[in-house]
Amino acid sequence: MSLNNITFCVSQDLDVPLKVKIKSLEGHKPLLKPSQKILNPELMLIGSNVFPSSDLIVSLQVFDKERNRNLTLPIYTPYIPFRNSRTWDYWLTLPIRIKQLTFSSHLRIILWEYNGSKQIPFFNLETSIFNLKDCTLKRGFESLKFRYDVIDHCEVVTDNKDQENLNKYFQGEFTRLPWLDEITISKLRKQRENRTWPQGTFVLNLEFPMLELPVVFIEREIMNTQMNIPTLKNNPGLSTDLREPNRNDPQIKISLGDKYHSTLKFYDPDQPNNDPIEEKYRRLERASKNANLDKQVKPDIKKRDYLNKIINYPPGTKLTAHEKGSIWKYRYYLMNNKKALTKLLQSTNLREESERVEVLELMDSWAEIDIDDALELLGSTFKNLSVRSYAVNRLKKASDKELELYLLQLVEAVCFENLSTFSDKSNSEFTIVDAVSSQKLSGDSMLLSTSHANQKLLKSISSESETSGTESLPIVISPLAEFLIRRALVNPRLGSFFYWYLKSESEDKPYLDQILSSFWSRLDKKSRNILNDQVRLINVLRECCETIKRLKDTTAKKMELLVHLLETKVRPLVKVRPIALPLDPDVLICDVCPETSKVFKSSLSPLKITFKTTLNQPYHLMFKVGDDLRQDQLVVQIISLMNELLKNENVDLKLTPYKILATGPQEGAIEFIPNDTLASILSKYHGILGYLKLHYPDENATLGVQGWVLDNFVKSCAGYCVITYILGVGDRHLDNLLVTPDGHFFHADFGYILGQDPKPFPPLMKLPPQIIEAFGGAESSNYDKFRSYCFVAYSILRRNAGLILNLFELMKTSNIPDIRIDPNGAILRVRERFNLNMSEEDATVHFQNLINDSVNALLPIVIDHLHNLAQYWRT
């Protein structure tokens with residue numbers, strides 16, 4: 001049997017510098033019109049606005065895309081004056097050898113033009129140095145196409161047969177006939193020079209060296225860890241600044257200051273980098289030969305206290321090099337401490353083979369971590385697939401009720417598991433689903449278990465997904481997504497929330513759309529019918545809301561239209577068969593009550609709709625179109641979680657976490673609980689006690705209200721004071737502080753959170769004097785109970801701060817407005833409210849002072865009066 005021989009060389013054997021030829025730039029952008037030259041004469045200083053073949057300079061730089069670090073300094077083409085075309089034909093030799101390249105090495109190409117005497121970027125491009133499909137070094141010609149008006153985006157021209165044939169000819173794949181080759185090559189080159197592109201489209205032509213043999217990338221593994229200690233020159237742990245190089249940046253910034261203080265500042269480009277000496281010491285210290293010695297090491301009392309201090313740091317705290325070294329040194333001693341695992345992973349460089357292998361083995365023997373630590377491992381910081389799979393395995397032990405509390409954040413965490421983001425390539429945990437059959441099949445028969453045989457397919461998906469459409473490619477389901485899908489298939493309630501969370505977030509996140517398709521394809525007929533009914537209900541409610549909003553008439557006319565729409569559109573739908581409400585899938589509705597439904601006076605015309613359940617109970621909800629409810633949904637979910645945490649400690653503060661579900665980016669439903677605003681209560685009853693007396697009077701009680709009602713009021717006030725303080729809820733006024741007839745106090749409208757507030761000098765806690773008056777005054781026993789409830793609630797929530805902070809950490813990349821403004825700052829503000837650096841006694845004193853300041857504050861009272869005055873003039 002004959003074998004095909006393939007001759008090639010490996011990149012590690014090539015001790016020659018990398019060369020790239022900048023050939024030419026085709027295309028031109030629209031020039032300035034005469035009117036533009038008159039109105040904006042400064043634009044004429046930019047050459048490309050005036051001349052079709054304006055002067056350009058090209059810079060090349062090699063960078064490692066996976067590790068986010070530069071490998072060389074940029075080098076530039078010389079100045080060449082152009083006439084009719086932009087042609088350089090100039091070889092650039094980069095200061096790096098081929099054997100030093102990594103597989104993720106890319107070329108950063110920047111075209112520079114002149115704005116007067118100053119150089120400015122014309123366009124930024126990048127291209128890989130190795131072919132992603134076969135791991136070979138690029139050879140021959142390559143063309144990069146880009147549009148001038150699409151920033152930082154380019155693509156390799158793959159449909160150019162002439163260029164492909166030229167490459168094959170120079171690589172020796174065609175039989176050479178000198179008399180014919182000369183004619184053919186000159187004709188092919190002339191065709192390439194005469195090709196035209198649409199205005200605004202450019203093509204940069206490059207040429208890589210035409211080596212005789214293909215060069216295959218191979219990374220050799222050195223077994224002796226101590227011999228593999230990098231120097232400053234090739235240290236892969238050093239991070240560099242990835243900003244675009246600007247040749248006009250000053251290297252020294254000088255400020256004169258005054259005669260007493262010097263403010264001379266030097267720019268140090270190495271300041272953010274790791275210290276090479278410390279890096280070298282770290283690698284020596286963690287060499288595999290020391291592992292056996294570390295197993296016997298135990299800390300003394302002082303060191304043990306130091307380790308406990310590190311372990312108790314809140315999530316997201318960055319450890320110093322010394323702290324990381326201490327955790328690593330005593331890793332075997334800490335194996336029984338479940339809280340120490342996340343700190344160990346922070347202290348480990350998972351890109352180092354020896355460290356990664358050892359830590360992953362340790363994880364299997366580590367004490368089982370809590371759910372809050374598992375959630376931390378699913379954040380954007382931990383990209384190693386094995387670590388994330390470990391966290392998913394821990395989540396598998398959580399109950400459906402627990403999973404529902406964290407489901408919103410887990411859906412966001414799925415976005416971190418895009419295949420291309422992982423630092424390791426052992427993607428054996430992924431599930432591959434056929435995208436075509438997923439539209440037709442259901443059940444598990446269409447799943448393909450990933451093994452070594454299809455890892456090649458997995459890699460091709462990640463490399464080809466950028467150039468080819470994802471519609472015909474297989475869907476890659478990460479371990480977390482697969483876990484959520486399987487749990488959602490088993491539990492219809494969980495499945496309903498999972499569907500709507502994906503639906504509301506998938507508009508700008510294509511990966512979530514793939515997960516939604518996979519989930520839908522595996523639903524059985526009954527579950528699919530349930531969700532189909534919910535979708536039809538939401539579509540009808542949206543149509544009703546938009547129809548009423550378009551009606552420019554009185555509220556009475558809108559009410560008539562609402563009654564008509566409910567009777568003709570909603571009632572026929574819910575009468576066919578009971579529908580599980582998306583807000584609460586356990587509630588089945590079978591009819592609608594138009595007589596108790598209404599349209600609110602607002603520019604968005606939200607609808608309050610009353611449904612009749614199969615238990616013959618009314619269910620009120622509000623449906624809005626044109627408002628993003630995802631922030632309110634997050635806040636209510638966190639309030640529900642905090643309520644469960646308090647109840648787990650046998651502390652029931654009578655909270656009212658009404659349900660909110662965003663069914664899209666600009667629409668959603670809200671559970672409507674019968675209530676009155678504090679502004680309305682004070683206007684009608686001149687006090688909260690008068691309102692409570694009307695519904696539940698008791699002549700024998702001191703304040704004239706039944707004891708359990710007043711108990712509800714005191715407890716719920718304490719709970720919401722603590723929670724809104726921690727979440728930094730802003731824009732608090734008497735119109736979004738609500739009270740139910742049985743004394744439950746709660747907040748509504750969470751448009752401003754995490755310290756954001758439209759008013760100046762907002763209070764840290766909203767505690768109106770009317771509430772203290774309803775307690776019986778600041779000297780009453782109810783006020784003392786209120787304070788004690790606050791202290792207990794604050795203490796319990798501080799003990800669970802890690803869980804809450806991890807949930808916010810998972811929402812960093814979400815579209816929540818007040819998180820999107822400053823994701824890191826938002827989490828920092830929540831952490832500050834917990835005051836985790838304080839002892840239990842100091843935290844209680846802090847909250848006592850907070851209550852005192854809120855009770856005695858005058859500015860919030862003035863702002864409330866101004867708000868009431870503004871509301872009066874609006875109505």
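Quick reminder: no glycine exception, Cβ is built from N, Cα and C everywhere.
Copied over from Swiss-Prot, here are the features:
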- 14-188: domain 'C2 PI3K-type' (DOMAIN)
- 293-526: domain 'PIK helical' (DOMAIN)
- 593-859: domain 'PI3K/PI4K catalytic' (DOMAIN)
- Asp731 to Ala: Loss of kinase activity and no vacuolar carboxypeptidase Y (PCR1) sorting to the vacuole (MUTAGEN)
- Asn736 to Lys: Loss of kinase activity and no vacuolar carboxypeptidase Y (PCR1) sorting to the vacuole (MUTAGEN)
- Asp749 to Glu: Loss of kinase activity and no vacuolar carboxypeptidase Y (PCR1) sorting to the vacuole (MUTAGEN)
At the level of the C-alpha atoms, what whole-angstrom distance separates Asp731 (mutagenesis position) and Asp749 (mutagenesis position)?
9
Asp749 (mutagenesis position) versus Asn736 (mutagenesis position) - Cα distance in angstrom:
6
To see if you understand the setup: which same-chain residues, six or more apart in sequence, place their Cβ under 8 Å from that of Asp749 (mutagenesis position)?
Asp632, Asp731, Asn736
DSSP three-state call for Asp731 (mutagenesis position): helix, strand or coil?
coil
Cβ-Cβ neighbours of Asp731 (mutagenesis position) (radius 10 Å):
17
In terms of DSSP three-state secondary structure, what is the assignment for Asn736 (mutagenesis position)?
coil
State the count of C-beta atoms found within 10 angstroms of the C-beta of Asn736 (mutagenesis position), not counting that atom itself.
18
